[in-house]
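Some notes on the structure that comes next.
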Amino acid sequence: MPIAMGLETACELECAALGALLREPREAERTLLLDCRPFLAFCRSHVRAARPVPWNALLRRRARGTPAAALACLLPDRALRARLGRGELARAVVLDESSASVAELPPDGPAHLLLAALQHEMRGGPTTVCFLRGGFKSFQTYCPDLCSEAPAQALPPAGAENSNSDPRVPIYDQGGPVEILPYLYLGSCNHSSDLQGLQACGITAVLNVSASCPNHFEGLFHYKSIPVEDNQMVEISAWFQEAISFIDSVKNSGGRVLVHCQAGISRSATICLAYLIQSHRVRLDEAFDFVKQRRGVISPNFSFMGQLLQLETQVLCH
């Protein structure tokens, strides 16, 4: 089968073959699956074992450098790159949305550049570099049980009609906390006081982004407080790294964290947006759209949005 120029040795893997590998625990552990679709598409649904590949205009420019530099941009996890370098993985599989073969990949797109970088860096080693034929769209058709679906939106946008809503309850308190990522939830102070709701979500830790909301269940959950007010004078960015480290610590321990403020609209939403920007290297507008799809009432104040834009610049231009 013809292969795109520069990718002559890339093998093409069928969806059924990948599904069989992922169903074998030993083979699944030795398979690195790299999803080159946009971040929002990945979060809506993805192969459970896959890792998202960051991509934006700046990374596009940097990925055109040396293969090692391209791989560092597209696979920023140093520990994972080290595992590849030591030959600990049997295969690295790259996928996009629906390309039928390597020959269809745009030369300046993330899948093509990542395949080329992997081939160069893995040459002569035990790791096979593969492209998934038909991409995620085909794999989801063949192996839906191996794919993860995004949770349904739990809270409608402000002003939206909802026949099940209680007019006595503020819209920001209706429903329950919303899942942003499998280990990251966003909600209000009222949600943080609902023990049954927290347990139903599997929450193990709470990040309280307020100076006034109490920590209701100190003996049951791991709490961290960021005592800031929701006003234009607050430098919430001073807390970004501390908050991100806390969320990552909960993630790494296998737990789930609820981030909340009084209404779950401005302060806690800002922290969740900062986490997405830094951890997933996405633009603010992408992160904002993603979170708003899940919690329609979010609206960080003007100053907080400016601080998030500064973070975006620092992260994406680093």
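Each residue, glycine too, has its Cβ placed from N, Cα and C.
At each noted site, the model still has the original residue.
The feature active site, phosphocysteine intermediate is assigned by Swiss-Prot to Cys261, with sequence analysis given as support. In the three-state DSSP scheme, Cys261 (mutagenesis position) is classed as coil.
Across the domain 'Rhodanese' (27-148), DSSP helix (H, G, I), strand (E, B) and coil residues number 58 helix, 23 strand, 41 coil. The domain 'Rhodanese' annotation in Swiss-Prot covers 27-148.
Annotated domain 'Tyrosine-protein phosphatase' per Swiss-Prot: 176-317, in sequence order, evidence recorded as sequence analysis.
Here Swiss-Prot notes a mutagenesis experiment, Arg60 to Ala, with the remark: Does not affect interaction with MAPK1.
For Arg61 (mutagenesis position), no same-chain residue lying six or more positions away in sequence has a CB closer than 8 A to its CB. For the published mutagenesis Arg61 to Ala, Swiss-Prot gives the following note: Does not affect interaction with MAPK1. Loss of interaction with MAPK1; when associated with A-62.
Annotation of the published mutagenesis Arg62 to Ala in Swiss-Prot: Loss of interaction with MAPK1. Loss of interaction with MAPK1; when associated with A-61; the original residue is retained in the structure shown.
For Asp230 (mutagenesis position), other Cβ atoms within 10 Å of its Cβ number 21. The mutagenesis experiment Asp230 to Ala is recorded by Swiss-Prot, whose note states: Loss of phosphatase activity.
In Swiss-Prot, a published mutagenesis experiment is listed as Cys261 to Ser, annotated Loss of phosphatase activity. Does not affect interaction with MAPK1. Cβ neighbours within 10 Å of Cys261 (mutagenesis position), excluding its own Cβ and spanning all shown chains: 28.
Record note (Swiss-Prot), mutagenesis Arg294 to Ala: Loss of phosphatase activity. Loss of phosphatase activity; when associated with A-292 and A-295. Does not affect interaction with MAPK1. The unchanged residue is displayed. DSSP classifies Arg294 (mutagenesis position) as helix under the three-state reduction.
Experimental mutagenesis is annotated in Swiss-Prot for Arg294 to Lys, with the remark: Loss of phosphatase activity. Taking all protein chains in view, 21 other C-beta atoms sit within 10 angstroms of the C-beta of Arg294 (mutagenesis position).
Annotation of the mutagenesis experiment Arg295 to Ala in Swiss-Prot: Loss of phosphatase activity. Loss of phosphatase activity; when associated with A-292 and A-294. Does not affect interaction with MAPK1.
According to Swiss-Prot, the mutagenesis experiment Arg295 to Lys carries the following note: Loss of phosphatase activity. Its own atom aside, the Cβ of Arg295 (mutagenesis position) has 27 Cβ atoms within 10 angstroms in the protein chains shown.
Per DSSP, the secondary structure of the domain 'Tyrosine-protein phosphatase' (176-317) breaks down as 68 helix, 21 strand, 53 coil. When the alpha carbons of Arg294 (mutagenesis position) and Cys261 (mutagenesis position) are compared, the span between them is 17 angstrom. Cys261 (mutagenesis position) is 9 Å away from Asp230 (mutagenesis position) when you measure Cα to Cα. Rounded to the nearest whole angstrom, the C-alpha distance between Cys261 (mutagenesis position) and Arg295 (mutagenesis position) is 14.
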